[in-house]
Amino acid sequence: MEFIMKTRMFEEEGWIRKKCKVCGKPFWTLDPDRETCGDPPCDEYQFIGKPGIPRKYTLDEMREKFLRFFEKHEIYPHGRVKRYPVLPRWRDDVLLVGASIMDFQPWVISGEADPPANPLVISQPSIRFTDIDNVGITGRHFTIFEMMAHHAFNYPGKPIYWMDETVELAFEFFTKELKMKPEDITFKENPWAGGGNAGPAFEVLYRGLEVATLVFMQYKKAPENAPQDQVVVIKGEKYIPMETKVVDTGYGLERLVWMSQGTPTAYDAVLGYVVEPLKKMAGIEKIDEKILMENSRLAGMFDIEDLGDLRYLREQVAKRVGITVEELEKAIRPYELIYAIADHTKALTFMLADGVVPSNVKAGYLARLLIRKSIRHLRELGLEVPLSEIVALHIKELHKTFPEFKEMEDIILEMIELEEKKYAETLRRGSDLVRREIAKLKKKGIKEIPVEKLVTFYESHGLTPEIVKEIAEKEGVKVNIPDNFYSMVAKEAERTKEEKGEELVDFELLKDLPDTRRLYYEDPFMKEFDAKVLRVIKDWVILDATAFYPEGGGQPYDTGVLIVNGREVKVTNVQKVGKVIIHKVEDPGAFKEGMIVHGKIDWKRRIQHMRHHTGTHVLMGALVRVLGRHVWQAGSQLTTDWARLDISHYKRISEEELKEIEMLANRIVMEDRKVTWEWLPRTTAEQKYGFRLYQGGVVPGREIRVVKIEDWDVQACGGTHLPSTGLVGPIKILRTERIQDGVERIIFACGEAAIREWQKERDLLKKASNVLRVPPEKLPETAERFFNEWKEARKEVDKLKKELARLLVYELESKMQKIGSIEFIGEVVEGSMEDLRELVEKLKKPKRVVVLISRDGYFAVSVGSEVGVEANELAKKITLIAGGGGGGRRDIAQGKVKDISKAKDVIESIKSMFS
């Protein structure tokens, strides 16, 4: 679809619409002689060495200039909004915030929640991995950048501003505030689509650099049954009009600072506090500035994902500056590595400060990718500097603007240090892994490691393709690393899977029903109630009101009975479909629409769920205070006997930490703090309590239920809770588990369940005391004494076993039979698999075959290097005769037979092979 993008300013101020002679796209300009749109590769950078803004700005100065301009605008004052975390806790469809508009998707865009201000202005740190392979090379690409933006949400009947005003505001900011030359600014028409939305858009270009994008979001993805007269096609996808029309702008903070300084790259302009120290550490010689400038000018027109080959760029730059490609590579490569390290470590600082824990999954995977890529770059530079030292430079520089960096500094640096140690261990183990894979490829006659194998090495074992290449080339095997390797694996990691639950009842059969009145919220202590039957569908009964809690948020459903005409019918499951609650019953035939039934909750089950749910919130507060603010809930589940809480944490929780957590949680219980809950508009709740609200994951709806423990914990939660912490009863941590990389599981019990666990422990202590005939307080020293005595006895047993083995070897040697040039030993003996394996190892000689079978059916075989068969072939023959299974290497094999009565037949059969 082609949009007509004529604005008031273009018409009134003499702007001309032209078609770019290079790319053919339409653009608007004040310059009648202009023939190109201003966008690379149609135009080169024209500001390097000649800044396009009269005065130099720092990041802080440019950010404040932008925010203040929109905040204080006379006609359109905007509400200033603080940055959102780069880890978007309010949504589950993306891993990281990649643009300012993502702060307001889906709730504000859909109209389910009000924006924090309308219109608003924000400077949002954004992280994108799509360009990771361009970072350091093009001079303009970053994984971390700040998207300065002004947004307006035009709800039906409540317009704010649209295309005319947006273009005028942008032009006013650039020309009046930053003093850019109007005739050098172009507005290029380029429809935008992303995140399920689309609309017409302008790219604002100035002297070869895109400095802003102005999107007019007015379409959403079309459903399959959308009316055809409403459907428009944008970039090959079908869309329909949105009710809310959104002004979605993005101004590149780093690019504007770069424009004001005219440095060879944007990295020099905004990351100098890391770039310069790294240059000194690496001892990099200063190169001719002309090389850097020409490299940047051409690199600005280059995209690895498009051209795919860095060599092409090198050739063009080398030709322009009059040196060889090799000379250029030698001069420019260290700079590119340093720029990439500076960018990646800044992205890491934001990610870790906002709660990302490095791991093998989701955002943690992307953090680990940055860490390992940065370490690899440092290694290529020959630098031994710890990565944590570089991250510390970012914290030192940025903490005044982002005070949370200083608060999290110790944890951020410890996470990085631990990751560096893990990577060193990965490399140590990984070398053998790569060599084994190379051996397999060589056997098949393959002389190059395929790309999919490089991806497996990276994703499953943490081995970067550069490391694999280094090892492979020593073994004579080729490795071609795709130029876009890292953006390729990051793209795969960023895909989020949509989980669809089982459909219990067809929603179409429920959509005409009113929302179920939730009595469990009105009175969480309601044990009995009366309600009217609205519908019966298969085994499910729908009531107009219920005190039965439906499964959700980690809390199991309630059970109990519905009493019909004096008869109790069991309720075995309760679920929520939309805003309707459905009850599974044992005898659905007993229910008729319109009848009144009496419900009774299994109170013993419910109250224990309430104890465990409130206890989960108490424990979460203790975990954050003891372990740090990086701790976030990664899942939870309640039962009547125990509860579990999964948290993000970068190492195992120590015993001392567990004691402190448990003590702190129980102190809050004993203080009997108030637990309150209220329904708040989503935006109000976020502004009041921050994004730590979303501990339990994304909570849908315009209004969210906020559960608050007095001065301790606040979460958006739909569960049933106790009115004070004292009712939780004692909290006992039973154990912790490492369920996956970066996630700790705490299993605990509250109230009666905790008391039962203490009673179990007391019974075990009593039993152990009775066995050892000592009082419980003497158990540790008695157990230690017994253990030491057992160790001494074990040493004696081992000595005797070694002596017996020596005698057995001597005896077996004496039974050796000569068959031609081969020595053969075959016997049935006593011993474990381990014993047999040790014996055949000791008896092994170049021209000898040894077959030993134990009376328990274990067997071991050894074959000398000068014997013409392999041990694993003999193992197959043994199991063919006596059943069972086994296998091994060329020289040693082992296994177990099913039929021990055939042991002698086996030995004779093997012996006959050499007769």
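Glycine residues also receive a Cβ, built from the backbone N, Cα and C atoms like all the rest.
Per Swiss-Prot, Zn(2+) binding site is recorded for His613, His617, Cys717. Within 10 Å of the C-beta of Cys717 (Zn(2+) binding site) there are 27 other C-beta atoms, taking all protein chains into account.
Taking Cβ-Cβ distances under 8 Å and a sequence separation of 6 or more, the neighbours of Gln633 (mutagenesis position) in its chain are Met620, Leu645, Asp646, Ile647, Gln695, Gly696, Gly697. According to DSSP, Gln633 (mutagenesis position) sits within a strand segment. Here the residue is the original one, while Swiss-Prot reports the published mutagenesis Gln633 to Met with the comment Significant deacylation of correctly charged L-alanyl-tRNA(Ala) occurs.
Fewest Cβ neighbours within 10 Å among the binding-site residues His613, His617: that distinction goes to His613.
The residues near the Zn(2+) site, meaning same-chain residues not in His613, His617, Cys717 whose C-beta sits within 8 angstroms of the mean position of the site's C-beta atoms, are Gly553, Thr614, Thr616, Gly696, Val707, Gln715, Gly719, His721, in sequence order. Secondary structure from DSSP puts Cys717 (Zn(2+) binding site) in coil.
In the three-state DSSP assignment, the secondary structure recorded for His613 (Zn(2+) binding site) is helix.
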